[in-house]
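A.B. asks: Dumping what Swiss-Prot says about this protein:
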- S537: active site (ACT_SITE)
- 611-886: domain 'DDHD' (DOMAIN)
- L590 to S: No effect on homooligomer formation; when associated with S-593 (MUTAGEN)
- I593 to S: No effect on homooligomer formation; when associated with S-590 (MUTAGEN)
- D662 to A: Markedly decreased enzymatic activity (MUTAGEN)
- D848 to A: Markedly decreased enzymatic activity (MUTAGEN)
- H867 to A: Markedly decreased enzymatic activity (MUTAGEN)
- D875 to A: No effect on enzymatic activity (MUTAGEN)
Amino acid sequence: MNYPGRGSPRSPEHNGRGGGGGAWELGSDARPAFGGGVCCFEHLPGGDPDDGDVPLALLRGEPGLHLAPGTDDHNHHLALDPCLSDENYDFSSAESGSSLRYYSEGESGGGGSSLSLHPPQQPPLVPTNSGGGGATGGSPGERKRTRLGGPAARHRYEVVTELGPEEVRWFYKEDKKTWKPFIGYDSLRIELAFRTLLQTTGARPQGGDRDGDHVCSPTGPASSSGEDDDEDRACGFCQSTTGHEPEMVELVNIEPVCVRGGLYEVDVTQGECYPVYWNQADKIPVMRGQWFIDGTWQPLEEEESNLIEQEHLNCFRGQQMQENFDIEVSKSIDGKDAVHSFKLSRNHVDWHSVDEVYLYSDATTSKIARTVTQKLGFSKASSSGTRLHRGYVEEATLEDKPSQTTHIVFVVHGIGQKMDQGRIIKNTAMMREAARKIEERHFSNHATHVEFLPVEWRSKLTLDGDTVDSITPDKVRGLRDMLNSSAMDIMYYTSPLYRDELVKGLQQELNRLYSLFCSRNPDFEEKGGKVSIVSHSLGCVITYDIMTGWNPVRLYEQLLQKEEELPDERWMSYEERHLLDELYITKRRLKEIEERLHGLKASSMTQTPALKFKVENFFCMGSPLAVFLALRGIRPGNTGSQDHILPREICNRLLNIFHPTDPVAYRLEPLILKHYSNISPVQIHWYNTSNPLPYEHMKPSFLNPAKEPTSVSENEGISTIPSPVTSPVLSRRHYGESITNIGKASILGAASIGKGLGGMLFSRFGRSSTTQSSETSKDSMEDEKKPVASPSATTVGTQTLPHSSSGFLDSAYFRLQESFFNLPQLLFPENVMQNKDNALVELDHRIDFELREGLVESRYWSAVTSHTAYWSSLDVALFLLTFMYKHEHDDDAKPNLDPI
């Protein structure tokens, strides 16, 4: 059953050449499906390294599949399975002796010669974008290759034959109007699967026009060559009407083809492309391109392309071709009459020669314009015709493939995902596209690339159902719904009822994606593949809690156990005291039994880590993590290591990225060493900066107090700038210091209110409020100058209490203050140890990195847009890739050049 126009293999008698040609074979009994040509994989022992052969795939054997005769002397003959994943293919070099060959009908039985995919007479095409990923197509003009071998180099043969698989190009629809080409590696594999589908079923079940239903003429196109073959009239999408039964249906299973770096799969039976690692409602149409529009190299609709290809073969098969795509064809066809014309539904095609084909619209307006311009002396083609090209401008080769993925990045979203379903997928696509541009520009010498995978955890959560929506008033409903879909996620996470659901949702999705990626890339872990996480907004906090295992319920129970107050026994009776003693003894006994039980459980089963992988880099973008840590009692330490907030055995490197006007972002460095509140964050380089200074070589700079508004008066201004190893003298800083102040204000809210009320209501019984306020301000200044003392040494004397006769308010404030200063010691005793030489300690690595503001950027407008501006930023993409590729250049013997 012949399917002309479907790229069926060509025979050497059409080539004008004898031996040494190339094509494919699948088995001798499959030849009827391809009009005499079938495909197989041949392993040639001791192959000639100079024969120019390029292997396409290692083909899996199927029982009962007969191979081409005359090939019994070879080692392996394997049946075709074009849909194996990348790791199951064996793309061995020509030196290994493996090659993909095609045997035409009649020559395989007689021991005739075969033609390789790249014959020795034609040098292989050299791609201009050979360095780097190549997972995305790019415009034809940017991806056009240098062709060698003269005018005959465009086509493998000098006569008209069926298009070869390397001349056909598959496309996917990037938007509603634009088709984007698959890279050569992907296109060859899709074409191989498509031809396998043709030879098993006779046609594609779900094909045709991607934007509508396909309608095929029952009679097919008129044949100008006089041939009246029903099979030749088939458009390629309709089932054959010859009555032949499909062959080998049981032997070949058409599996999806992995494309675009393994992120997507193509189902040739449905003509669709869909993502592997995330859900997408709209499937992506794919199309097989044979005829292309001049200039843009966009493919004609598949229905019209199939009809034109069939008509072209019927009229010009075996005739000489002269077209050469290396030279611009500017030869005028004025005065030339069309040698052949073919009518389509809305257009018609004129052939002025074998390789001069023009498409004309048959719309009324086009006909009128064509008539007028022709009367003015213009040719028909130059006035309204569109030149068509047969075969894609760039031949597909196996070398045009994406580089190996050695580093994956999970991109975690924050709040607002419920409001815009699938937003994280679009944001990750923007970040991936920005990273591809940066890789081509700055990391083109790398043979590997970084892959970004979106982590969508919000849509699978149930939470309260629609309870919050049911209690929402109808007035300004749009604003309320927006708040319910965005800011409500913060309240859910702070709720002890729903927090675990959010944590488990993200944890399970991270582990699912990692397991799926490793199953599709088995050598990822063996070759030392690394994993990083990029989190945004609230996603930073949830990711941090998953990695560290922070549980507020468990910590609260520990706090209650350590802070349990003994009742006053002075007014108890003897019987009450006796019962209380028995209660304590019983509790102690119960605690011992619980500890023994936990010990037995711990010895019998080991606790599995929350994540199945170690995080190499944890990037926080627009992160409020510092505020959450401050509210949990984290205070500056004395080690200068990120272990103070995130141990290195959990995550190798923590990096905090923020825009200076992002209202949600806060600094992390002042939570490790307090005096870093006076040191500015590291400025992130612009992506187009030439020869930027490496981040580890950048010296620290101080925040300019003159440019930052403060609440201190002129008399309290500081005239000198402290050294980087001294504690800050300013009473309050714009950066960093607000973290501690906000944390203290949130935890001691009740104490502050009580203190304020005590000062206002009872100041008449003590000192004046003016004196009190002045002394309080002075004491506050002194506290800022002092290093942070350990909670055990902190007493009520360190701060001025309201001096009044209100014993109740003073006592309440004292107790709340004492609880606050003891909280870090109770929860994190290892993080509050201080050193007298605290001023000499510096950070091992910088953590806070700040994007540069635009020269004409409005800060007020930027405050609205900056929180969501990270995804498409090329500066952020360059920063991420700089640290992800850094491990390839690290030298263990190299001294640490980080200044702080």
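If you go along the chain as it appears here, the first residue is 1 and each next one adds 1.
Yeah, the Cβs are placed from backbone N, Cα and C, and that goes for glycine too.
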A.B. asks: Can you grab the distance from H867 (mutagenesis position) over to D662 (mutagenesis position)? Cα atoms, rounded to a whole Å.
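C.D. replies: Approximately 5 Å lies between the Cα of H867 (mutagenesis position) and that of D662 (mutagenesis position).
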A.B. asks: Here's one to test understanding: among the recorded positions S537, I593, D848, D875, whose C-alpha is closest in space to the C-alpha of D662 (mutagenesis position)?
C.D. replies: S537
A.B. asks: So what sits near D848 (mutagenesis position) in its own chain, CB-to-CB under 8 Å and at least six residues off in sequence?
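C.D. replies: In sequence order, the residues whose Cβ lies under 8 Å from that of D848 (mutagenesis position) (at least 6 apart) are N656, F658, R667, L668, E669, Y676, P681, V682.
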A.B. asks: Give me the CA-CA distance between L590 (mutagenesis position) and S537 (active site), in Å, as a whole number.
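C.D. replies: On Cα coordinates alone, these residues lie 43 Å apart.
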A.B. asks: Could you list the residues of the same chain, at least six apart in sequence, whose Cβ is under 8 A from the Cβ of D875 (mutagenesis position)?
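C.D. replies: I684, H685, W686, Y687, L851, R852 - these are the non-local Cβ neighbours of D875 (mutagenesis position), listed in sequence order.
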A.B. asks: Ten-angstrom check, please: count other Cβ atoms within 10 Å of the Cβ of S537 (active site), all chains counted.
C.D. replies: 27
A.B. asks: So how many other Cβ atoms are close to I593 (mutagenesis position), meaning within 10 Å of its Cβ?
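C.D. replies: For I593 (mutagenesis position), the count of other Cβ atoms within 10 Å is 9.
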A.B. asks: State the Cα to Cα distance, in Å, between I593 (mutagenesis position) and S537 (active site), rounded to an integer.
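C.D. replies: Distance (Cα to Cα, whole Å): 43 Å.
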A.B. asks: Through the lens of DSSP with three states only, how would you label D848 (mutagenesis position)?
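C.D. replies: Assignment for D848 (mutagenesis position) reads strand.
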A.B. asks: Hey, does DSSP put D875 (mutagenesis position) in a helix, a strand, or just coil?
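C.D. replies: Once the DSSP labels are grouped into three classes, D875 (mutagenesis position) ends up as helix.
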A.B. asks: If I take every residue in the domain 'DDHD' (611-886) and average their pLDDT values, what number comes out?
C.D. replies: 67
A.B. asks: Find, among the mutagenesis positions listed as L590, D662, H867, the one whose Cβ has the highest number of other Cβ atoms within 10 Å in the structure shown.
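C.D. replies: It comes out as D662.
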